[in-house]
Every structure is written in structure tokens, then in C-alpha cells.
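Reading through the C-alpha cells given below for one structure.
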Amino acid sequence: MSGGRDSSTSSGSNSAAPGASTNATSSASASASSTSTSASPGSTTSPASTQRQRGRPAKRATCTWCGEGKLPLQYVLPTQTGKKEFCSETCIAEFRKAYSKGACTQCDNVIRDGAPNKEFCSIMCMNKHQKKNCSTRHSGGSASGKGLAESERKLLASGAPAPTGPFQYESFHVFDWDAYLEETGSEAAPAKCFKQAQNPPNNDFKIGMKLEALDPRNVTSTCIATVVGVLGSRLRLRLDGSDSQNDFWRLVDSTEIHAIGHCEKNGGMLQPPLGFRMNASSWPGYLCKILNNAMVAPEEIFQPEPPEPEENLFKVGQKLEAVDKKNPQLICCATVDAIKDDQIHVTFDGWRGAFDYWCNYRSRDIFPAGWCARSCHPMQPPGHKSRMDSSSSKQRCPRPRYTVVAESEAMVPASPATAHFHPNCKGGPFINNSKLPCMVTGPTYQTLAKLCLQEVLAASTDTQQLSKLLFALEGDVHIVTAAGKNFTVKIPSPMRMKDDESLAQFIETLCTTCRACANLISLVHETEECKKCANSRKRQLTQSATPPSSPVLADKRNRQSNSATTSPSEKIIKQELAVKSPVESKSKTSTNNGKEPASQQNSNHSLNNNNNSASKSSNKVVIKSEPNGANAQTSSTTQALRKVRFQHHANTNTNSSATNGNQDTSQTTHVSTSHCSSSSTSSSTSLAGGSANTSTIGKYLAPLVAEVHPEQANVKPSNSYYKSPTTLSSSASLPTSVSTPFTGCQSASSTALAAGGVTAAKAATAPAGAAATAGASPSYTAITSPVSTPTSALANSHLRSQPIDWTIEEVIQYIESNDNSLAVHGDLFRKHEIDGKALLLLNSEMMMKYMGLKLGPALKICNLVNKVNGRRNNLAL
């Protein structure tokens, strides 16, 4: 039992402060709240404990009533001869009943049944008393002393206040603020800095009264609370339906407490408290039961809330009284250690930094100096760090000395350290930056680093992979909680994080590890947008705004951007299918009639070899583009062609398409192909006798659509006209981009365009050797053709038509092809043997309960199951 928490007093200082209210001395539960044994700021060591530092250890204290020595003695009853300690409210109540009937004259203990004498609890006490008072045993003084003791016992049993008697229930020393301020050379914070009344409000509440209060763990709920303790101007409340472990304290002028009926008048509804021990459906009946014949607190005893200060007027170093958040029944001597905006850092005098906290300057948990004395509330004096080394305080105080290392001065900044998140910056492959907060604040650098890791993990899209990366960092091992899970990470040791520079280095390492933008987390709030991410975003917007847009176009742009960093020899990309453009525009060209350089011939020969080797699994279109060079320069002026659609036929004249192979154009051609779901036997047969490129094209039977746009410069409509595709050169190189593909096969009749005068013609495909003789440049651009099917569609095409017949591997294949993030659950499906039949029966509750899936993946899989059921129903129709 901590002596400072007991507030033991001598006979000369046993009286309460002037004006002590009746409520402060009315019940045992109030004493219980004010005499808790847990260590806290302001709890001091009693003189008795300091005297027992040598020799034989002190005898373990036991409950005065039941003799229990294992339970903490949380309840103290001051008496004439000292104090009585108890383990529970029941023990202290029973002791008071027995004490009112009579007490031992020698030891002041209760006289139980079977005692040898009505005045003594035991023979030993009787013998001691006889030896001590043998000469005056029959004198009148003994009788008068006995009469005084009986009157005091009756006064104690009645519970009435005794301002000057030794049996006052709550007695405490009045802290001398003037002497303390003079000793420390500091000043007290003025009353205008606090959101507190000038004079502490009267507390007319009584234990057992019921009222409405906001649940401190869920401030949106209004619950029924019972007053279980009264101390000065404060109330100890317990939510009905909750246990005693969640009691909380409120001032009588708080806006969080109201009279019964206030919630209903304002259109609200009383809610069960968080952690309601009964069934939620029984709440209405339970509410009627507890309010029936209850002692309801009258509305007039609730005090109005005081006005709040207009701004933060605190100064560093000012003294005040503050509630200990870890032991809220205590108000202790404290100091303003730091100020930042609306926040102040409260430190408790004489204690290490474990109990310090940040709060708003409008907080109701801070009071001006002298508030406790005026409100008759016990005030805990400053602690003494030197006493923590004594053996008795080590046993009584739960604050270990090694905690000082975690809160060393090197780790505590002058003001709270703050890290700012910039959601506009890229979060990389592991972080969803939309889930990041704007900022986090920590009292120490290490705490801030831990908070940053916690927020990054909470916003992660793949916590399993990211936690491995964070654990690979250097530093001390810590456990952080994010998204309902515990993760083991590493944070630099306190000795390495001494200033902002070290913290900034850690944040930079964190961003690099997460593959995010270096400006995603910073110690300085930057209003300007990150230039790197802004430029990247502008490029994406420009690319997405360029019509027409398609996945093929994006793939081409990615390849073009990658080609800037590759050597010229790497720019020739392997292709599975080479398509020669059958479009030729009339242009004025000046060509070199000399022989083609050997490098160009080698490149063309390499291209033809690649075309022949990759024709079996063709998914890409490679179009040879010839820039304006020394050997071939073009200055074409053409009119924009609306659309040229052509189909592959068996009677394609490949020789006619190769006659104009030396003519070049600088037009921009948008090539789009679509995969034809139905196959044509005659077309594939007729194409079998052609070259490798021709046979490959015939295999897909996809109509190729060319949309030609001239360059913006030198556009002369009079010099442009359409040519029949049969007369267009197949070797004419056109810089290409891809338009939106067609979704189905088109017949020969549907490809004719009457409005623009564009006729549908046969697709001309040059032989493999034609490319070698054409005067073309060796630069090639590879773009993805829409002929290639998406991964999910290609994977699903191999599945059986009926999902009910799917095997386990087919189910896993279907899920992985539709959502790559669900691929990690493949082994789980194998473990539970989820085949097609089981897949159709899955629901989110079943997957979460029996398969251990989280809600997010379970909902994704349910969505895929619904798609399968929809397709199944369509097939049945």
C-alpha cells in the first residue's frame, strides 16, 4: 500500500481542508477511489516505509477484517490509532458494523464473538493493557477514556462528518502552492487559461443516483450511469450493464452528463454500454428494471459548463494541477513542458516521463493551482525520484527503473514530433495512399516512427509482403498493431534517433523500402504538390486523353518509353506476326536509287526470320516504320482518310502488293484488329498456301481496320485521294497507333464505306522475301494487337462450360485469372477441396468462419461466384 496514496496524517494534520463538503466524506467507495494502490504521479513514500530499509523485511500487510494477504489492499479507514487497510468494500463495511458495537481498548480492533472480555479482542491485549495501566485501572480517567471511544465509534458508524475528529473518512494535507512556487522559482498558470469555473461548482450528487452519460469508449452512445463515488467537484460513474473495470470520472459541470430524460427530449435513444454483459435484445427490459424506483439525480444539481478561453494562453514552465490519465482518481502537481498550436504537454513534477501526455488547452482534466483545495479534492504532491531507489518503493511502485531508457532525454523533443503524409504522392505497389491520414503526432521520435509504420501497414494492400520488408530494416524489434493484426517491425534504437535529421533519414528509408515516392512522408507540411508525381500524373492524363485509347495503345507507349533507355540493337523486338500495311498515299518522295546499306539488309533479314519463327503463337503486330533519313526522305501531304477496312481472302494478290515497296509515307495509321470468335474453314484453307505471315494472319481470321491520319503539317486535301487496297504497297511503312478494336467478325459486305468513297478490298500481304528488297529503315515499333486475348479471358477459355464440373485446379485457375490478389488463397482452396460444386455453395460467412478468410477477400470471391452463377443460368437458357 503506497503511503502517498493513503495520505496518512498525524494527529496535528488530521483535519480536512476548510469548507470540506459532506459528500467528500460520506461513503466507503469514495475512499476506495481516492486510496488506490497503483503508483502514480504524486504518490509519496510514508515515513514508516523509509525507516524499514535495513534489517528484517517488513511484515506483509493483510486485510484487517478477513486477513487476506494476496489481494491488494485498496481501501483505507483512518482511526485514532492509525489506519485500517481492507481488500474490498465488503470487508470495510463489515468492519464498520462490528466496530460500532465495540472495539478493543488496547489495539482498537473489533471484538469478535468468543472474546475473553467485552473490552479486549484477545487475552494478549488484555494482559498488555493491565501491565500498562495497572496503577490507574480503577481511576475515573479510564472510564472517561472509554466513554470518548464509544462516542467516536457511534460517530463513525453514523457516517456523519467530523471536521476535527480523528475518524473523518477522507483526510488529506492541503498542498502549499505558495511555498512550492517560491521554492521552484516558477509561476502558476492564471485561471483565464483554463476551461474551469472561477469557483469550483457545488457537488450535490449522492452515491446511488442515476443519470445519463456519454459512453467514454463510444461517445456517440448515451447510456444510464450510476454515481459510485463523490470526490470534491468530481463524480465517479459506472455505466449500468458494465463492470467496475470501466469506471470513469466527470466534473459536475460537464456537458457529458445530463438528467434522466434529456436524451429522449432531444430525439435520441438510450443505448447499452460498450461491453454490455447481457444479451442486447434484453436491453429494453433491463432499462425499465434499473429505472424503476431508482434514485434519479434532479436536474437542478447539474451545473452549466464554464466558458472556454479564446486562445491558448499557456506558457512553458507554468504550474498547474492535472488529472493522472492512468489513475484518473488522482489530481497531481504538473508543469506545462511544451506548447504546439492548441496542444500542451503536461508533465508531472517529480516523476519520470511515463505518465506525461498531450492535451488540448480546453481540456477539463487540467485545473489552476489551488483548485483542489477550494473544491475539497485531495491533491497529490510532487513525487521524489530519489525514493524510487529504496527497497520499499520498488515493491510498492509498479514503475520499473529501466523504463527511463525508453523515455530518455535524447528521445523527447521540445515539442511533439509530427509526420505529414501526402496522399497525392505515389504509394508504390504496397500502399494505398488514399487510406493514409494527413498527419500523425508522437511525443517522442521513436513513438512517431512506430506510428508511421503502423499507418503504412494499415494502408497496405499486401501486409504480408510489406511486413517482411519492414522487418528487414535495421534497429530494435517492436510489435505494432494495424488492421487488427500484430506485425513485427524494426525501428532504429533510441541512441540513433536523437534529432529530426535521424528521424528524416528513417522516414526516407521507409519510403524507399515501400517503393513509394520519397515525399510521401515528411516532417514538414508541404502545401505544394510533389513535382515528380505531378509530372507523372500529367503524362498519364495526356496519354489517357489522346483518342482513341485502348490497352494496345498503352502497351505501345510503355514500349516506346522503355526503348529510350535501350540500345539500338535492343529496339528490334521479337514479334509473332508481321503485318504489312496495304495503304499507300500519293506523295512526292525523293529516294536514293543506290543500294541499300548492309545494316538495313541485315535488319530486314532478321525481321523476316523472326516473323517465320514466331508465326505459330502470334499475339503482336510489328509495323516497320521508316523515319526521314539520309537514304530516304519523305514530304508527303495527304488528306485524312476516314477509315479503310479490309479483309483477308484466299485470292489475295501478294505480287501486286510488292510492286510499290519503295514508296514511303509519313502518315499516322491507327491499326485495330479484333479476334473473331467464329472460324471460317474456307478462308483458313485458302491462306495455307501463302507465306508464313499470310498463314498466320489467316489463322485468326480477324478483319484489320486501318485508320489513317496525316501529319498536322503540310496538309493538302487536293493532293490526297484513296487508293484501292489491292494497289497499295504492302511494304509502305506507317507509324502506327491503335484504335478501338472491333468486337466481332465482319463480313465482306459490312466493310464497305459508301460515304467516304472508301471501298472494301482484299488484304495484300507481301511474301517473306519482299521485306528484304524494300527500301525500308531498320527501326521497328512493336505494338500489341487486339488479336491477343486478355489473360483472364484466355485462361477462362480453357475452363469447362459448366462450372459445376470444374475441378479444384480449375476453380483456382478461374479465381486467379479474374483477380491476381486472390492467388495467395490457392492453397486454401486445395486444403478445403473446393471444386465447382463447392464453389457455387460458398458465401462470405462460410469462408470467414471455416476458411479463415478476411471480409475483403471473401466478398471478392462471392462476387466471382455470383458471376459464375449468372453465366450458368445463361447457359441453361
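Cβ from N, Cα, C; glycine included.
None of the substitutions listed is reflected here, since the structure keeps the original residues.
Sequence-distant neighbours of CYS91 (Zn(2+) binding site): residues of the same chain at least 6 apart with a C-beta under 8 Å from its C-beta are CYS63, THR64, TRP65, CYS66, TYR75. According to Swiss-Prot, the feature Zn(2+) binding site maps to CYS63, CYS66, CYS87, CYS91.
The domain 'SAM' annotation in Swiss-Prot covers 806-876 and rests on sequence analysis.
Looking at Swiss-Prot, you'll find the mutagenesis GLU816 to Gly noted as follows: No effect on function. Shows self- and ph-p binding activity comparable to wild-type; when associated with V-846 and R-860. According to its DSSP assignment, GLU816 (mutagenesis position) is helical. If you draw a 10 Å sphere around the CB of GLU816 (mutagenesis position), it holds 19 other CB atoms from the protein chains shown.
Secondary structure at ILE834 (mutagenesis position), taken from DSSP and collapsed to helix, strand or coil, is coil. One mutagenesis experiment catalogued in Swiss-Prot, ILE834 to Thr, is accompanied by this note: Complete loss of function. Significant loss of self-binding activity. Moderate loss of ph-p binding activity.
When other Cβ atoms within 10 Å of the Cβ of GLY836 (mutagenesis position) are tallied across all protein chains shown, the result is 20. Here Swiss-Prot notes a mutagenesis experiment, GLY836 to Ser, with the remark: Loss of self- and ph-p binding activity.
According to Swiss-Prot, the experimentally introduced change GLY836 to Asp is described as follows: Complete loss of function. Complete loss of self- and ph-p binding activity.
When Cβ atoms from all protein chains are considered, those within 10 Å of MET846 (mutagenesis position) total 14, not counting its own. According to Swiss-Prot, the mutagenesis experiment MET846 to Val carries the annotation: No effect on function. Shows self- and ph-p binding activity comparable to wild-type; when associated with G-816 and R-860.
Around the Cβ of MET851 (mutagenesis position), the same chain contributes LEU828, HIS832, each under 8 angstroms and 6 or more positions distant in sequence. The mutagenesis experiment MET851 to Arg is recorded by Swiss-Prot, whose note states: Complete loss of function. Complete loss of self- and ph-p binding activity.
According to its DSSP assignment, LYS854 (mutagenesis position) is coil. The note that Swiss-Prot attaches to the published mutagenesis LYS854 to Ala is: Partial loss of self- and ph-p binding activity.
Among the mutagenesis experiments that Swiss-Prot reports, LYS860 to Glu is described with the note: Complete loss of function. Partial loss of self-binding activity. Complete loss of ph-p binding activity. Under the three-state DSSP scheme, LYS860 (mutagenesis position) falls in the helix class.
Its Cβ placed at the centre, LYS860 (mutagenesis position) has 18 other Cβ atoms within 10 Å. Here Swiss-Prot describes LYS860 to Arg as a published mutagenesis experiment; the accompanying note says: No effect on function. Shows self- and ph-p binding activity comparable to wild-type; when associated with G-816 and V-846.
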Quick check on the recorded positions: of CYS63, CYS66, CYS87, ILE834, whose CB has the lowest count of neighbouring CB atoms inside 10 Å?
CYS66
Note the Cβ centroid of CYS63, CYS66, CYS87, CYS91, the recorded Zn(2+) site, then list each other residue of that chain whose Cβ lies within 8 Å of it, in sequence.
THR62, THR64, TRP65, GLY67, GLU68, LEU71, LEU73, PHE86, SER88, THR90
Does LYS854 (mutagenesis position) have same-chain partners at least 6 apart in sequence with Cβ under 8 Å from its own Cβ, and which are they?
MET848
Round to a whole number and give the Cα-to-Cα distance in Å for the pair GLY836 (mutagenesis position) and LYS860 (mutagenesis position).
17
How many Å separate the Cα atoms of MET846 (mutagenesis position) and LYS860 (mutagenesis position)?
14
